[in-house]
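**Student:** The annotation active site is assigned in Swiss-Prot to R220, E271 (among others). What Swiss-Prot records for K92, K137, S144, Q175, P176, V178 is ATP binding site. For E269, the entry in Swiss-Prot reads Mg(2+) 2 binding site, with the evidence type experimental evidence. Annotation of the mutagenesis experiment C142 to A in Swiss-Prot: About 80% activity on D-OUS, 40% on D-homocysteine and beta-aminooxy-D-alanine. For the mutagenesis experiment Y143 to A, the note given by Swiss-Prot reads: About 15% activity on D-OUS, 5% on D-homocysteine and 30% on beta-aminooxy-D-alanine. Looking at Swiss-Prot, you'll find the mutagenesis K202 to A noted as follows: Nearly complete loss of activity on all substrates. One mutagenesis experiment catalogued in Swiss-Prot, P215 to A, is accompanied by this note: About 5% activity on D-OUS and beta-aminooxy-D-alanine, nearly complete loss of activity on D-homocysteine. Quoting Swiss-Prot on the mutagenesis of R220 to A: Nearly complete loss of activity on D-OUS, about 5% activity on D-homocysteine and beta-aminooxy-D-alanine. According to Swiss-Prot, the mutagenesis experiment R254 to A carries this note: Nearly complete loss of activity on all substrates. In Swiss-Prot, the entry for mutagenesis E271 to A or Q states: Nearly complete loss of activity on all substrates. The structure shown retains the original residue. A mutagenesis experiment is reported in Swiss-Prot for this position, S276 to A, and the note states: About 5% activity on D-OUS, 50% on D-homocysteine and 20% beta-aminooxy-D-alanine.
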Amino acid sequence: MGILALVTDAVSLPIDYDMPPLLEACRTVGITAEVCDWEDGTVDWSRFEAVVFRSPWTWAERQAEFLAFCERVSHVTRLITPMPLVRWALDKRYLADLAAHGVPVIPTTVVAPGSDALAAVRDFLAARPEAREFVVKPTDGCYSKDVQRYQRSLAEPASRHVARLLANGSHVILQPYVESVDRHGETDLTFFDGVYSHAIHKGAMLMPDGTVHVPTLDFRQARDADEDQRAVAAAALAASVAHLGLDLPLVCGRVDLVRGADGSPMVLEMELCEPSLNLTFSEDGALRFAQALAERLKP
């Protein structure tokens, strides 16, 4: 078995809480793993048996550069996350694809660069008279960067936010704010090779006053997912595999769910390329991940 590269970056590694338990689990199952910085131009990627993206989260500021990096690396070694999945999973427009496959998702409107931001926000609110609050987010962000919660009356400030994101070349998502999040938070489910492993509860990140919390460990706690949640998350992963025409289940993935007005689970978002997997909240999660990776590394 060759060497496995665990890809991160210098900024993100200190907040990659999964890396220490994953490295230990890799040693346990006999994987030789090295932590590598995708921004380090001196790395010889051809010497690795395979590459798995763990926390290269600076991609959000340099998406085109990151995708070009992934393409280059894919020509000299094997990406555990194949390129079609990388491109698709880093753009939250995948929510429309999930919905087309019948997966329940938060109602989502996408605004394209070149659109009139104020008109887009007003049209969205007109179509959602029940939405007392709404959320603006880029389709290509992570860690709640550039995400904001707005009162319905704040269409103009929200439109300025949308305009700024559009000017940067991002598509923008508009969604009604799901009020149950304030009471119940979200449930984030982790899967390995399509099989449920564990879940956590995460408290609300977007505050009514506009404060946006960073999802540190303080906002997370272990929580088992119920059968309805597991079924929706599994359906989302199966739809992802079907949509992309992949031959294997995803080696890892996280599906974040919230409760709709009727209490049923729906997808908030997924992390399938470089997910934080909440391994510190599961006794055996890191080992299950390492075992899934070991299966992919078999000749």
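Numbering starts at 1 and runs along the chain as it is shown here.
Even glycines carry a Cβ here, placed using N, Cα and C.
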**Student:** Among Q175, R220, R254, E269, these being the recorded positions, pick the one whose CA is nearest to that of C142 (mutagenesis position).
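**Tutor:** Ranked by Cα distance from C142 (mutagenesis position), first place goes to E269.
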**Student:** Around E269 (Mg(2+) 2 binding site), how many other CB atoms lie within 10 A of its CB?
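**Tutor:** A count of 22.
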**Student:** Other than its own, how many Cβ atoms are within 10 Å of the Cβ belonging to K202 (mutagenesis position)?
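**Tutor:** If we count other Cβ atoms within 10 Å of K202 (mutagenesis position), we arrive at 21.
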**Student:** Taking just the CA atoms, what is the gap between P176 (ATP binding site) and R254 (mutagenesis position) in Å?
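**Tutor:** Here the two Cα atoms are 22 Å apart.
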**Student:** Where does P176 (ATP binding site) sit in the DSSP three-state scheme?
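**Tutor:** Assignment for P176 (ATP binding site) reads strand.
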**Student:** Please report how many Å separate the Cα atom of Q175 (ATP binding site) from that of E271 (mutagenesis position), as a whole number.
**Tutor:** 18
**Student:** Look at each of the recorded positions, P176, P215, and point out the one with the fewest other Cβ atoms around it within 10 Å.
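**Tutor:** Result for the recorded positions P176, P215: minimum number of other Cβ atoms within 10 Å at P215.
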**Student:** Between V178 (ATP binding site) and K202 (mutagenesis position), how many Å separate their Cα atoms?
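**Tutor:** Their Cα atoms are separated by 14 Å.
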**Student:** When the Cα-Cα distance from K202 (mutagenesis position) is computed for each of the recorded positions S144, R220, S276, which gives the smallest value?
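**Tutor:** Out of the listed candidates, the nearest Cα belongs to R220.
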**Student:** Hey, how far is K137 (ATP binding site) from E271 (mutagenesis position), Cα to Cα, in Å?
**Tutor:** 15
**Student:** Run through K92, S144, E269 for me and report the binding-site residues whose CA is within 10 Å of the CA of P215 (mutagenesis position), in sequence order.
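**Tutor:** Passing the 10 Å Cα cut: S144.
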**Student:** Which of the recorded positions R220, E269, S276 has its Cα closest in space to the Cα of K92 (ATP binding site)?
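**Tutor:** Considering only the listed recorded positions, the nearest one is E269.
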**Student:** With every protein chain in view, what's the tally of Cβ atoms within 10 Å of the Cβ of S276 (mutagenesis position), excluding that atom itself?
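**Tutor:** S276 (mutagenesis position) is surrounded by 22 other Cβ atoms within 10 Å.
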